[in-house]
Amino acid sequence: MPSLWDRFSSSSTSSSPSSLPRTPTPDRPPRSAWGSATREEGFDRSTSLESSDCESLDSSNSGFGPEEDTAYLDGVSLPDFELLSDPEDEHLCANLMQLLQESLAQARLGSRRPARLLMPSQLVSQVGKELLRLAYSEPCGLRGALLDVCVEQGKSCHSVGQLALDPSLVPTFQLTLVLRLDSRLWPKIQGLFSSANSPFLPGFSQSLTLSTGFRVIKKKLYSSEQLLIEEC
């Protein structure tokens, strides 16, 4: 009994090739060339799609045109973004600003009597942000900072104190914060800057509000780099 394959073979051989009508075939490149062209066309389409998708996502995320996007990114530095995701340094900075205000409240600017120096809320915020920014690139962050506090009035600069967030840690960099007294208060505070021979009068003379302007000098204690001075 013939098998199914034998039947198929006999039926196909019985039909003469010459009896079948020939259909004209148009000239076309070989299959390999056609496949290569198809792959290249598909790759070009996918590349175009990916590029347009990225451009669409970028423009929808920023909300600006190409020129506005470039200007926006130029105005934003990497530390500004990283500060938002660093709760430890933000917490340390809040503690440092509290210590700073307490030190200023007991400051002694002259030999006669101490003065209570007050930081406006705007000054507290600006100083905190600047200290965080300067500590961003340090190996221990703000924990490795040694902060010297000075108050400037005219050509004189009076030291208030030195603060360290973590006394058990060897400082990696030093920050000198130079605060300023409002020049309009000078007639009221001239008595605070008397000579050393003047008698000391106990008690606080008055509360003085500091100016919102300040200067920060950064010095790396493990490097010979030049001093970095930030004027705000």
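Cβ atoms are placed via backbone N, Cα and C, with glycine included.
Record note (Swiss-Prot) on the mutagenesis of THR25 to Ala: Strongly inhibits proteasomal degradation; when associated with A-23.
Quoted from Swiss-Prot, the note attached to the mutagenesis of SER103 to Leu or Trp states: No effect on inhibition of mTORC1. SER103 (mutagenesis position) falls within a helical segment according to DSSP.
For the mutagenesis experiment ARG133 to Ala, the note given by Swiss-Prot reads: No effect on inhibition of mTORC1. Of all Cβ atoms in the protein chains displayed, 16 besides its own lie within 10 Å of the Cβ of ARG133 (mutagenesis position). DSSP assigns ARG133 (mutagenesis position) to a helix.
Swiss-Prot lists SER137 to Ala or Asp among its mutagenesis entries, and the accompanying note reads: No effect on inhibition of mTORC1.
What Swiss-Prot says about the mutagenesis result for CYS140 to Ser is this: Mildly reduces inhibition of mTORC1. Within 10 Å of the C-beta of CYS140 (mutagenesis position) we count 15 further C-beta atoms, all protein chains included. Following the DSSP three-state reduction, the secondary structure of CYS140 (mutagenesis position) is coil.
Cβ environment of LEU221 (mutagenesis position): LEU146, PRO171, THR172, PHE173, GLN174 lie under 8 Å away, each six or more residues apart in the same chain. As a published mutagenesis entry, LEU221 to Ala appears in Swiss-Prot alongside the note: Reduces inhibition of mTORC1.
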Rounded Cα-Cα span from SER103 (mutagenesis position) to SER137 (mutagenesis position), Å: 27
For the mutagenesis positions SER103, SER137, the one whose C-beta sees the most other C-beta atoms within 10 angstroms: SER103
Spatial separation of ARG133 (mutagenesis position) from SER103 (mutagenesis position) - C-alpha basis, Å: 22
Alpha-carbon distance [ARG133 (mutagenesis position); CYS140 (mutagenesis position)] in Å: 13
Structural state of LEU221 (mutagenesis position), classified by DSSP into three states: coil
